[in-house]
Each structure stands twice: as C-alpha cells, then as structure tokens.
Amino acid sequence: MSEQRQESLQNNPNLSKKDVKIVEKILSKNDIKAAEMKERYLKEGLYVLNFMSSPGSGKTTMLENLADFKDFKFCVVEGDLQTNRDADRLRKKGVSAHQITTGEACHLEASMIEGAFDLLKDEGALEKSDFLIIENVGNLVCPSSYNLGAAMNIVLLSVPEGDDKVLKYPTMFMCADAVIISKADMVEVFNFRVSQVKEDMQKLKPEAPIFLMSSKDPKSLEDFKNFLLEKKRENYQSTHSF
C-alpha cells in the first residue's frame, strides 16, 4: 500500500482506528496477491491491461471492436455485479472471456482474477493470447484502490458523463497510464470540453496520454491498438502505487 493511501486512511474522520486497521489489512493482502499474479502473468508472457470506468462508458464495445484486429490477440476477464452479458458479447466475437459476478462488490480483487486466470489457462486461452484484458466493474471509485498486478491501468471517460470528472475522482485518474475519452463523436452534442480534461490531467498525471475514441471512427481505435502493441514491445510496467 502506498504511503499516500495509508495517510489518507488514517486521516479519514469517518473511520475509527479499528476500521483503518481492517482496511489496511485487506489492501495489504490484496497487494501481496497482486504481486503473485504479476509473476504469473509474466511467466505466461501476457501483457495485462486493467480497464476502469463508470458503467456504460463503452469498455465492452471497445473490446468487441479490438477483436476485429488480426494482430491483437487477447482474452478477457469480465467484472460485473450480475449477469454474463458482457462475456457473452465477447464470446460471440470469438474472444475467450470469463465472467466474474461480484454480487454487491464494486470492484475486482487480485484473488478474484486468480480464479478466472486459472480457468482461462485450463481452456488454453492464455497460450493463444498476447494480452489479458481485465474489464473491471463499472465504478470510478472502488477499483482505483485495488492493485491487480496489471502492466497498465487504463481509464475511460465517456463524453455523456461530462468533462469535470478528472478532478472529482482524482484517485482513479492518478492511477491511469492512459485515458480514453470515449463516445468522442458526441463532443459537440454535450458541449464536452476536451481541453478541460487535458488541463485537469496535467495537474494529476501529465505523463498519461489521452485518446479520443469513437466506434464511428475506426482509425481512433487502430491508433490506440497500435499504442498498446508498442507498450507491450517496450514491456512498459505501471509504476503507480495503489
């Protein structure tokens, strides 16, 4: 757990000392498992991406479209509170996907990923993939606290959500190794200020690239796909401390 996270917990007026110790124990246990999973990812030769966003930002649609690229081979761990709908959508595109239903939990944890990882391995999906993509539970708060051992943490912000979210949810955007502004074809409809997002990201994480993406603009997806392939070639590993 990062010093910043620990200090934030200890200074939270809504948490008793007992509560703080419980939360610290949970997060520390998750960090240990995340480190173990990272070793397993590397052993399998997988480059792991953790996609986070609000519900309905377009994560699954983006993955469906990525499946059309012959040079981008991946399998997926899906996280949702209920239903297998997203995993089913991806399977129809020929993508090996395992659904994790969390019930009431608003995030995925490293121990949850382990079970899905083992199932994908048993199915032979890992050896056919260059990337393992984790589509986290739709939420701009909880997932940013849980390390999954990913090489990159990528945050989507959809245009209909508004351009003010970066500083409203700083913990999420501080962990981003890249930001996608999705549904970018609706920028004018919603008076969405891309410049505001860029300005706010300069304050939080200036090194994180920002991509404008729309399902109506195939080149925007191809540019992002090429970016991911390059990061894999570089073996870029996120330095963010959860």
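The backbone N, Cα and C atoms fix where each Cβ goes, glycine too.
Here the original residues are kept at every noted site.
The shown structure was predicted, so the numbers you read here are calculated from the model rather than taken from an experiment.
C106 (Zn(2+) binding site) falls within neither a helix nor a strand when secondary structure is assigned with DSSP, and so counts as coil. As annotated by Swiss-Prot, Zn(2+) binding site applies to C106, C142.
According to Swiss-Prot, the Ni(2+) binding site annotation covers C106, H107, C142. On its own chain, C106 (Zn(2+) binding site) has L81, V137, N139, V141, C142, P143 as residues at least 6 apart in sequence with a Cβ closer than 8 Å to its own Cβ.
A mutagenesis experiment is reported in Swiss-Prot for this position, K18 to A, and the note states: Decreases interaction with HypA.
Mutagenesis annotation in Swiss-Prot: V20 to A, described as Decreases interaction with HypA; the structure shown retains the original residue.
Record note (Swiss-Prot), mutagenesis K21 to A: Does not affect interaction with HypA. The unchanged residue is displayed.
A mutagenesis experiment is reported in Swiss-Prot for this position, I22 to A, and the note states: Decreases interaction with HypA.
According to DSSP, K59 (mutagenesis position) sits within a helical segment. According to Swiss-Prot, the experimentally introduced change K59 to A is described as follows: No hydrogenase activity, 1% urease activity. Normal amounts of apo-urease and HypB protein are produced. Hydrogenase activity is partially restored and urease activity is fully restored by growth on 5 uM Ni(2+). Almost loss of GTPase activity.
H107 (mutagenesis position): 19 other CB atoms within 10 A of its CB, across all protein chains. For the mutagenesis of H107 to A, Swiss-Prot gives this note: Strong decrease in nickel affinity in the absence of nucleotide. The structure shown keeps the original residue.
Following the DSSP three-state reduction, the secondary structure of C142 (mutagenesis position) is helix. Under its mutagenesis entries, Swiss-Prot includes C142 to S with the note: Weakens metal binding and decouples the GTPase and metal binding activities.
Using a 10 Å Cβ-Cβ cutoff, K168 (mutagenesis position) registers 11 neighbours. According to DSSP, K168 (mutagenesis position) is assigned to a helical segment. As a published mutagenesis entry, K168 to A appears in Swiss-Prot alongside the note: Abolishes GTP-dependent dimerization, but does not affect nickel-dependent dimerization. Loss of GTPase activity.
Record note (Swiss-Prot), mutagenesis M186 to L: Strong decrease in GTP-dependent dimerization, but does not affect nickel-dependent dimerization; when associated with V-190. The unchanged residue is displayed. For the recorded site, M186 (mutagenesis position), the DSSP three-state label reads helix.
Listed in Swiss-Prot is the mutagenesis experiment F190 to V, annotated as follows: Strong decrease in GTP-dependent dimerization, but does not affect nickel-dependent dimerization; when associated with L-186. For F190 (mutagenesis position), the same-chain residues lying six or more positions away in sequence with a CB closer than 8 A to its CB are V159, P160, G162.
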Residue among mutagenesis positions C142, M186 with least C-beta crowding, 10 angstrom cut-off: M186
C106, H107, C142 excluded, remaining Cβ within 8 Å of their centroid (Ni(2+)): A105, L108, V137, N139, V141, P143, S145, Y146
Separation of alpha carbons, K59 (mutagenesis position) and M186 (mutagenesis position) (Å): 16
Nonlocal neighbours by CB distance (under 8 Å) for K59 (mutagenesis position), same chain, sequence gap 6 or more: F51, S53, E135, G138, L156
